[in-house]
Amino acid sequence: MAFLNLFFCLVFISPLMAMPPVLQGRKSISPDSILKDTSTDIGAREFQGRKFPNFMMQLYQNIIRGRDNDLSNLEHPTLQESDTVQSFIAKSYTTVGNRWTLFFDMSSISRSNELKLAELRICLPSFRKSHSVTVDIYHTNDGKEKLFMGSFKTKLSSALDSDCKVFNLTILLQNFLTRGKRLIKDEYIQAKGLHLKDLEKSATEKDTENVDTMKQHQYHVSDFAAERIMLVVFAKEQSHAKPDPPSLGQKLFPSKYGIDDNANKVNGFRRLRRNKKEKTQIHVSTVPPKPIEEIKPECKKVDMFVDFQKIGWGSWIIYPKAYNAYRCESTCAVPQNETENATNHSYIKSLLPLSDMERKECPSCVPMKMMSMSMLYYENEDFILRHHEEMIVEECGFKDM
């Protein structure tokens, strides 16, 4: 399992199955009640000196604010099956007449994830002026190796008056990732227009329709706005038979959450043998116990604010900057061992500077219902929107021991 593995990347079984994973729990998660940085300009486009795609920011806003209608007809049903949205900004592109060649670094795509949708988004005026275009897709890692992934032809209708053209590359990417096959096909991809507000139009591109100048030009990311050419991948992490460690903890410290089956068996054997010895030392008393008035402690939900900047995660988490994760509190003699039932919430809690009394939890006073949370962050030069399970305590209660 990756962090946010987003990132979101944006999976849980609950009565809200009909709702997209990235939208589940939104009834209780609101910018006012959960997100602590409500004063932050959520429309900011700068992060660590880099501009992040306007599309990713809009998608994040739509998710946390429940704007289903703002999603396209293709993206809305896809989000119901996805928990991660990953964006890849083009490293460079070349044009020769009406032939466009795009280069992306897709090294961070996990083959263990199930690809749901791949969209190529091109927001260049020169591309809109072309009528018949051939597009070649390449994977490149640090510009050293260029691997051809597939190609397609499309006719752009002049009636499609929009800022961006969006192409469905799901089949192309699935064929390459699962079978290693290159896909070359004519007209299998339909162009559709998608209007993006606040699209930067500062960059100027030469008209590639001037065939007389067949000289090849190469443009790099620095020459145009970040979202001008971008590949957006919607995916879902594959389910496993064994329960996975917290996605946040596994992302940062994978070795810490490694599981040694042999060690578990040995520890289990020692624990069983110790319990047997303890049982043999128990003596039955003939004196009846005195009646004790039973006082049930209160198990309640209290605030637990998480500031990602303070725990050292501010350099890669874009939104939210902070949030209220809550925790369960009750008087208890025996604290809970948080390693027994590790969750994203317990991992976050272990990083906070809580007092000993705040850190202790009763084994019987535990979260009864937890919510997931979508996060937008920067990883491996890619911007990722990922949905993480068990991030916020919604209800506390006593469990049977």
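Each Cβ is built from the backbone N, Cα and C atoms, and glycine gets one as well.
No noted substitution is present; original residues retained.
DSSP assigns Cys299 (mutagenesis position) to coil, not to a helix or a strand. Among the sequence features in Swiss-Prot, the mutagenesis site Cys299 to Ser is noted as follows: Retains neural-inducing activity but at reduced potency.
The 10 Å shell around the Cβ of Cys328 (mutagenesis position) contains 22 further Cβ atoms across the protein chains shown. In Swiss-Prot, the entry for mutagenesis Cys328 to Ser states: Retains neural-inducing activity but at reduced potency. The structure shown retains the original residue.
Quoted from Swiss-Prot, the note attached to the mutagenesis of Ser330 to Gly states: Retains neural-inducing activity. In the three-state DSSP scheme, Ser330 (mutagenesis position) falls into the coil class. The Cβ of Ser330 (mutagenesis position) has 18 other Cβ atoms within 10 Å, all protein chains considered.
With a 10 A radius on its CB, Cys365 (mutagenesis position) counts 21 other CB atoms from all the protein chains. According to Swiss-Prot, the mutagenesis experiment Cys365 to Ser carries this note: Retains neural-inducing activity but at reduced potency.
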Response to the item:
Taking all protein chains shown into account, the Cβ-based neighbour count within 10 Å for Cys299 (mutagenesis position) is 22
Practice prompt. Determine, to the nearest whole angstrom, how far the Cα atom of Ser330 (mutagenesis position) is from the Cα atom of Cys299 (mutagenesis position).
Written response: 5
